[in-house]
Amino acid sequence: MMTALETRLSVADGTHAAALRQRLQAALAECRRELARGACPEHFQFLQQQARALEGGLGILSQLTED
């Protein structure tokens, strides 16, 4: 049984997966820019966790779309 996300990602034209990938990549790029600027230790740790979560999301998306 496929999840709702897997169903949406299985659409033949792949527009949903491409749009989702683009949004995740943009969010990750912004997070990395903030990390490069520096922050207080608590905010820096939060940004690192956010970057790891976004990278994980991109990895899952790649597995689901078999890129």
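Note: Cβ is positioned from N, Cα and C throughout, glycine not excepted.
Every residue here is the original one, so none of the noted swaps is modelled.
Computed from a predicted structure; not experimentally measured.
For the mutagenesis result Leu20 to Ser, the note given in Swiss-Prot is About 50% loss of ability to lyse macrophages; when associated with S-24. What Swiss-Prot notes for the published mutagenesis of Leu24 to Ser is this: About 50% loss of ability to lyse macrophages; when associated with S-20. Variant annotation in Swiss-Prot: Cys40 to Gly, described as In strain: 388; the structure shown retains the original residue. What Swiss-Prot notes for the natural variant His43 to Arg is this: In strain: 388. Under mutagenesis, Swiss-Prot gives Gly57 to Asp with this note: Complete loss of ability to lyse macrophages.
Following the DSSP three-state reduction, the secondary structure of Gly57 (mutagenesis position) is helix. The two recorded residues Gly57 (mutagenesis position) and Leu24 (mutagenesis position) have their Cα atoms spaced 7 Å from each other. According to DSSP, Cys40 (variant position) is assigned to coil rather than to any helix or strand. The number of other Cβ atoms within 10 Å of the Cβ belonging to Leu20 (mutagenesis position), over all protein chains shown, comes to 18.
Taking the C-alpha positions, the distance from Cys40 (variant position) to Leu20 (mutagenesis position) comes to 30 Å. Listed in sequence order, the same-chain residues six or more apart from His43 (variant position) with CB atoms under 8 A from its CB number zero; the list is none.
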